[in-house]
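A.B. asks: Swiss-Prot lists these features:
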type	residues	note
ACT_SITE	Asp189	active site
ACT_SITE	Asp333	active site
BINDING	Asp236, Asp238	substrate binding site
DOMAIN	572-647	domain 'PilZ'
MUTAGEN	Asp188 to Pro	Loss of activity
MUTAGEN	Asp188 to Asn	Decrease in activity
MUTAGEN	Asp189 to Tyr	Loss of activity
MUTAGEN	Asp236 to Tyr	Loss of activity
MUTAGEN	Arg370 to Gln	Decrease in activity
Amino acid sequence: MPEVRSSTQSESGMSQWMGKILSIRGAGLIIGVFGLCALIAATSVTLPPEQQLIVAFVCVVIFFIVGHKPSRRSQIFLEVLSGLVSLRYLTWRLTETLSFDTWLQGLLGTMLLVAELYALMMLFLSYFQTIAPLHRAPLPLPPNPDEWPTVDIFVPTYNEELSIVRLTVLGSLGIDWPPEKVRVHILDDGRRPEFAAFAAECGANYIARPTNEHAKAGNLNYAIGHTDGDYILIFDCDHVPTRAFLQLTMGWMVEDPKIALMQTPHHFYSPDPFQRNLSAGYRTPPEGNLFYGVVQDGNDFWDATFFCGSCAILRRTAIEQIGGFATQTVTEDAHTALKMQRLGWSTAYLRIPLAGGLATERLILHIGQRVRWARGMLQIFRIDNPLFGRGLSWGQRLCYLSAMTSFLFAVPRVIFLSSPLAFLFFGQNIIAASPLALLAYAIPHMFHAVGTASKINKGWRYSFWSEVYETTMALFLVRVTIVTLLSPSRGKFNVTDKGGLLEKGYFDLGAVYPNIILGLIMFGGLARGVYELSFGHLDQIAERAYLLNSAWAMLSLIIILAAIAVGRETQQKRNSHRIPATIPVEVANADGSIIVTGVTEDLSMGGAAVKMSWPAKLSGPTPVYIRTVLDGEELILPARIIRAGNGRGIFIWTIDNLQQEFSVIRLVFGRADAWVDWGNYKADRPLLSLMDMVLSVKGLFRSSGDIVHRSSPTKPSAGNALSDDTNNPSRKERVLKGTVKMVSLLALLTFASSAQAASAPRAVAAKAPAHQPEASDLPPLPALLPATSGAAQAGSGDAGADGPGSPTGQPLAADSADALVENAENTSDTATVHNYTLKDLGAAGSITMRGLAPLQGIEFGIPSDQLVTSARLVLSGSMSPNLRPETNSVTMTLNEQYIGTLRPDPAHPTFGPMSFEINPIFFVSGNRLNFNFASGSKGCSDITNDTLWATISQNSQLQITTIALPPRRLLSRLPQPFYDKNVRQHVTVPMVLAQTYDPQILKSAGILASWFGKQTDFLGVTFPVSSTIPQSGNAILIGVADELPTSFGRPQVNGPAVLELPNPSDANATILVVTGRDRDEVITASKGIAFASAPLPTDSHMDVAPVDIAPRKPNDAPSFIAMDHPVRFGDLVTASKLQGTGFTSGVLSVPFRIPPDLYTWRNRPYKMQVRFRSPAGEAKDVEKSRLDVGINEVYLHSYPLRETHGLIGAVLQGVGLARPASGMQVHDLDVPPWTVFGQDQLNFYFDAMPLARGICQSGAANNAFHLGLDPDSTIDFSRAHHIAQMPNLAYMATVGFPFTTYADLSQTAVVLPEHPNAATVGAYLDLMGFMGAATWYPVAGVDIVSADHVSDVADRNLLVISTLATSGEIAPLLSRSSYEVADGHLRTVSHASALDNAIKAVDDPLTAFRDRDSKPQDVDTPLTGGVGAMIEAESPLTAGRTVLALLSSDGAGLNNLLQMLGERKKQANIQGDLVVAHGEDLSSYRTSPVYTIGTLPLWLWPDWYMHNRPVRVLLVGLLGCILIVSVLARALARHAARRFKQLEDERRKS
């Protein structure tokens, strides 16, 4: 057997080392799996658009580099690379762009997504089919013709003209094969006598069956029963074979007995409608070349060659085994091949055109043929799906699946074309992405898909022409697709007419009217977009959206116009098509003398064009003979020369008999090399191809004289071209004309309304409010504020405009103000005067009241051990000059008790200071000071009038005089007297410790400090430390009983004990004593307070029993929100905190804490369910009123107070299929991860509007208006994982992370100097208080060690507190940071090396580019004079552990650092790995190496590793591509070798 080679076999091998690795058993599988995992990892990670552009750019560069040198391996690489880019696009589409706000948007967006999924599926299936074309070569036949098999040649016909069929029959009779072993049969389903006569004349067999059931398949099956050849060769009646057909194809059938089918290409020597009708069509490959030049050759590699109904040899045994040709569908050919392959038969494809046929002459016929193909393939898909059933390999299943699903293109194509109209007409944004994101993801996907297809298809199909082909047929196929999928038995076989003539060109409306309608609609959408871009007042987002969708519409319109241009049928008067051919000929006279020699230019059944020089002037048609030699056989053909000149002669044949006709057919069609140039088109160049498509549109706009009114062609009729899918043409014309009129009218109305809208004002300015006095303390009320006591809703009390006694307050003169100060100074020692501004009491700023927000208030507390003896409210501010004293006022109340009334003076808008005396009996522990604004006449107020307002300055004062009450020393009152929850201010708790500062005593003190931190929470607490009892005030004394100060009397205890005793120096002060007989008992006593499971006794003494404390789990701090299930708002705050009153009820806040190391896959948002009930009553406009939702001062969403279902919902409610809108609304809301950090607060602002603005309404209606959230509203963090990149001091500033991962700090040790001073110990206690406030849990697990014993806690996180005098001891602990402390200075000691910087720049090029001009910040700061530094770095003792160092030369610096941690405003500035605090100034730095703490599931590591790292995505993705290509190329080569080896084995057996 001769050697059979494929391009796969000839491909150059892998490099030597890769070849050796792959040759190891199992190595290919391992490398392939690793490469696939890398590829999946790279495709699963999305990047911000600007980073994705880097990936896109590099992939494009790689595409050009690899594609520059074509080879099999480079093609495979480009396909895998395209898969990588497309899968990244798909991941981005599925995870980033599916955000729909309306049902219409969701429907349209889902339709587009499904269309894209279909397109991607077809892209990958096409790559699979064409990854390794087999390029099968002919095999020689046995040398002895006696061994050649017998062949029956079938030429089925139904209604075609004899002039067409006779060419095929005569050509078949001329095939080189032993005459006794071949028989030509005319299968005439038309049962026409002239065909029978022709068969008898030429020597062919004539077969006509009595009935026509099952169309072509039935005809063939009938002929099988009347013939007996070993093989069956089938030609459609217009396919004229070459003489070498059997000799080139039969070798494979003889050599391999498993081959049931040998298919060859269908080549058409006449142009198809696209080539003929489009201006650039003549230089464009025929539509079918892609299938026969690329796809079928690729199918052959997978043993999945399809039977195409003609130009194919079939083994009779195989056909009979399946019961004949398939008749269940209208595409008997593909279904027949599928049936044979299910039984184990193989199929083969020889990519050599051995027959030529006629293409469809007119577009309407072409569409009709494709309709039949689509119906048939979809019928097979439904009734004999290749994915199911037995007998097929996965390669065969996928190839057949690709062929069948390719005919589903109609619906996706229409969706792609019309999608921009969703925004241009309806304002529905169906892809939730910015134009930059689309540029970064979608354009590379399309570039690689087009570019790779161009490399694969070469000159077989030009880029962008598939879009024209599909668009031309899409709207016709939509109905066919849907009907066939739903009812696969519908439809019948339709014969495609061939050989018609067109006397004159015309515009075929019946073939393009759907696209004309679509084009008009698209033009209307484009016009709308251009109009809005030109004249609309658009913001940046809307402008980009219009620009993007207009560009999309423009591209769609160009494709549609190109498809419409195909409908301009060109004139076709030639009976015979010219075929280019270069054949030496001699022109002779009748006597045989040679007149001239020449070479043919083209041939046809009508004549020939010959390059020659005619020796004399031609006076008229002259009879001649043209003589040539073909394959050793001389042909002499009679002709007449009718024109000669310019080196060219035109001849027509003068055929008188069948033999002469046979000779002409042999010359024109029968040459073995007749069609070898069928694929000689220039290689595809996508940009030139796009230009050709655009130029083809120009054909639509030729001069009107070229447009001929619709007329029927001479022959044939298109009566059955579309069967049941084509209506009466005249009706189509009427529909088209009516549609054009309707679209034109709509366009006119749209333009008129748009113009009217453009000429009208876009907005009406609201009436300007009355001028307010300029004052820095009068800011406007924000729409959404964080929850503060100053912005909280006031109480429901509503004092009248004129209260009892009607005290209106008196202006406070300057001497009166001085008297207040003097009075405060002369107060007796037992009384204390407190002066608070409203800002001190918690007001966020000046208090402004309007009609919609008439009631504002402030909450404040009075210590429970103090008694108010007198009070005075001193107010200043301003009131609108539009207010009238007889109807308008501001009334003040304290705890709903009347204080006084402010009346406006229109001539003097500002007022104050004005003094109001307050009865001290009004005061309680928790107080509310309310300001109630009356904005109208008595009993009626215009609450919507923005010109009516009143403002109370934040500098107004409340002066309170108090006296101390006798102390009550009861442990049950703890944390009083040290902290009173009603007094919302920073707390100071003195600590008295033995000067030796024993670690166990310090641990006990730390437990108590953290407990106080829990009690004070965000207010903060400071612990001044001393070794002596203070002379006055309260304090906590901690120590072993025998070591307590002698001045205290050293109380006798029998174990751990807690006592409250009077201060020896201050009878009104209390000393809390925490003691025991030894240090362990002191710790137990501290735990007795911190972990008390029951209320402490109402006594001053308590003996403490040992406390059992369960080990803590990670992230289970009581202050942290649960993360394993949705958490109710009602579990975070009381129900009263979720309620508000009035049209503007203020901000409702839901605070919570959460670990800051949260991470979600691809930054998926957390889920929140907001539930609220729409208020009852008719005084509120609930459709215009809304609820604004935010988190940490970041706006999230707004919801109207009325639940709406839209138009469809209203219809469903009307027919009883949906429930009416209820009062309770439930909304699901996404919370972006970047808005969440340790200390968080949800904000809800009800902005209610009255039903009728500007109308006098009852003033009581406002305050009786109740709004609120349902406590069953939830927020869910269960999708979060814990991992973080360190160092990051921002985590420490919010909730003490990473130390508070365990609430009791059991994984933390505090490193103090060997002999700490009081300032250092105080800093330690303040820090423990901060930790307790962060976790609401005492730090019972923390250890205290010195630097010399730090190795004992090497596996823990370390908190280092040190002064400069002891900084040398802790220097080794900061060895992994970039800083050192020396000579009282903090300095930078190391920067990243040049190599490190290069690696960082490659890893994150965008950041490196942005920071290209910045230099590393060198730190050289003296840590003296109150300057403190906080440094965070990885522990040198254990990887993944953290060291946090607080350093300063004195206590003031340490105290400054800790105060900074407790201030919310400064926390935002704490970040990086170093913070330096100097007074109010704070500086952050980031220099130290990063490290990672936490764990993730395996599937999340790619996202974590490559998130925001485009270079890593590229490296991992390209590594995956290289590995997969290496394995795939080797596997494909071995697969091809196995196919040919099987053939050789079969031959040896035979």
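Placement of Cβ uses the backbone N, Cα and C atoms for every residue, glycine included.
Tell me about the setting of these features in this model.
C.D. replies: All protein chains included, Asp189 (mutagenesis position) registers 20 other Cβ atoms within 10 Å of its own Cβ.
Annotation for Asp333 (active site): spatial neighbours Phe306, Phe307, Cys308, Gly309, criterion Cβ-Cβ under 8 Å with sequence separation of six or more.
Of all Cβ atoms in the shown protein chains, 24 besides its own fall within 10 Å of the Cβ of Asp238 (substrate binding site).
Non-local neighbourhood of Asp188 (mutagenesis position): Thr157, Phe195, Ala196, Tyr206, Ile207, Ala208, each in the same chain, at least six residues away, with C-beta under 8 Å from its C-beta. Secondary structure at Asp188 (mutagenesis position), taken from DSSP and collapsed to helix, strand or coil, is strand.
A coil conformation is recorded for Asp236 (mutagenesis position) in the three-state DSSP classification, outside any helix or strand. Within the same chain, residues at least 6 positions away in sequence whose Cβ sits under 8 Å from that of Asp236 (mutagenesis position) are Val155, Pro156, Thr168, Gly309, Ser310, Cys311, Gly357.
Arg370 (mutagenesis position) falls within a helix when secondary structure is assigned with DSSP. Counting Cβ atoms from all protein chains shown, Arg370 (mutagenesis position) has 23 others lying within 10 Å of its own Cβ.
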A.B. asks: Please report the distance from the Cα of Asp238 (substrate binding site) to the Cα of Asp189 (mutagenesis position), rounded to the nearest angstrom.
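C.D. replies: Computed Cα spacing between Asp238 (substrate binding site) and Asp189 (mutagenesis position) is 15 Å.
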A.B. asks: What is the separation, in Å, between the Cα atoms of Arg370 (mutagenesis position) and Asp189 (mutagenesis position)?
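C.D. replies: Between the Cα atoms of Arg370 (mutagenesis position) and Asp189 (mutagenesis position), the distance comes to 22 Å.
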A.B. asks: For the domain 'PilZ' (572-647), would you mind checking the mean pLDDT of the predicted model?
C.D. replies: 89
A.B. asks: Looking only at the domain 'PilZ' (572-647), what are its DSSP counts of helix, strand and coil residues?
C.D. replies: 0 helix, 45 strand, 31 coil
A.B. asks: For Asp333 (active site), name the DSSP secondary structure in the helix/strand/coil scheme.
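C.D. replies: Assignment for Asp333 (active site) reads helix.
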